[in-house]
Amino acid sequence: MTIIRKKHPLIKIINHSFIDLPTPSNISSWWNFGSLLGLCLIIQILTGLFLAMHYTSDTSTAFSSVTHICRDVNYGWLIRYMHANGASMFFICLFLHVGRGMYYGSYNMIETWNMGIVLLFAVMATAFMGYVLPWGQMSFWGATVITNLLSAIPYIGTTLVEWIWGGFSVDKATLTRFFAFHFILPFIITALVFVHLLFLHETGSNNPTGLNSDADKIPFHPYYTIKDFLGVLILLMGLMILVLFFPDVLGDPDNYTPANPLNTPAHIKPEWYFLFAYAILRSIPNKLGGVLALILSILILALLPLLHTSKQRGLTFRPITQTMYWILVADLLILTWIGGQPVEYPFIIIGQMASIAYFAIIVILMPMAGMIENNILNLD
């Protein structure tokens, strides 16, 4: 068996990636989220495949086809809610994975980090298009509002929006193409995941100390396969509690009303995992400025390697930057809350303050804290 594992052209790739992979001996549970994201992707592809067997991407039948899945298909309700809540679990794992990378300085592995940012954009695009497919009120108006943002692009904006819509409004053509893209993107994401892993295995994993761990490596299997399996059990338990007891807690009641272009919902808002970016978008009165801020809210992650000023890699031994980091986390929670609130006083000003704080902490305060800590270390 050992000979096959190490010699077979196909199996040896798996062997070098998941079995004999030299791994730092001290990586904590924060390193579990990579494998959990892989699990989420598999769950989403499988449940999505079975949903696609019964779904029809036509404006006249899309809403009723989802109802049909829930009522008439064997365990259709389970597949549908696993897919919807699986997306939420996916984003929880994504945010924790990115947060771990920021805390421990994993962004210094630049190729892996940039590939991760591309993956984040791809997953966000997929989730957005998936939200349009049930063709409820929030699906329709969410699609209208978000695609309309592209009209802020000078000169070509309006033409671009109509090209994406396939007409003069969000309609049948839009729904059909969104379904096509929503189906293909997870497979593109899977390919990108392998590239992400390829870059990661070039450098090896980071660890909580931020130090070189070449002198202290252990094989991935059985140590981290067992550890990852525990994470898998916890994730699946959390997902099934959500699906079986609170399936609609993260959804919007408006999406149980069929799409109606003549009736605008009181508060148009995306799923909870986009609310922080939506709050940043809304906090700028200018349309183009809002769109740029929205894109920058994610793209700013690519600047982290350039903004790293500390002599140490992670935040483990850096209390000042640690404080800034946790203020940033609190700020993101505030933005998420604001994104779900109506556009009125005092939410507008809170959103604007939180948006300024978000960019200021990342671009100014954290690099400054790193330099202050360097100076403290130099004091005799």
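Glycine residues also receive a Cβ, built from the backbone N, Cα and C atoms like all the rest.
What Swiss-Prot records for this protein:
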- His83, His182: heme b b562 binding site (BINDING)
- His97, His196: heme b b566 binding site (BINDING)
- His201: ubiquinone binding site (BINDING)
- Val232 to Ala: In strain: Isolate LHS 541 (VARIANT)
- Ile348 to Thr: In strain: Isolate LHS 541 (VARIANT)
- Val363 to Ile: In strain: Isolate LHS 541 (VARIANT)
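There are 20 other Cβ atoms within 10 Å of the Cβ belonging to His97 (heme b b566 binding site). Annotation for His196 (heme b b566 binding site): same-chain Cβ neighbours under 8 Å, separated by at least 6 residues, are Thr112, Met115, Gly116, Leu119. Neighbour counts of Cβ atoms within 10 Å were compared across the binding-site residues His83, His201; the minimum falls on His201.
Of all the recorded positions in the record (His83, His97, His182, Val232, Ile348), the one with the smallest CA separation from His201 (ubiquinone binding site) is His97. The closest partner of Val363 (variant position) among the binding-site residues, by CA position, is His97; the full candidate set was His83, His97, His182. Ranking the recorded positions His83, His182, Ile348 by Cα distance from His97 (heme b b566 binding site) puts His83 first.
If you draw a 10 Å sphere around the CB of Val363 (variant position), it holds 13 other CB atoms from the protein chains shown. Over all protein chains present, the Cβ of Ile348 (variant position) has 16 other Cβ atoms lying within 10 Å.
When other Cβ atoms within 10 Å of the Cβ of Val232 (variant position) are tallied across all protein chains shown, the result is 15. The separation of Val232 (variant position) from His182 (heme b b562 binding site), Cα to Cα, is 25 Å. In the three-state DSSP scheme, His97 (heme b b566 binding site) falls into the helix class.
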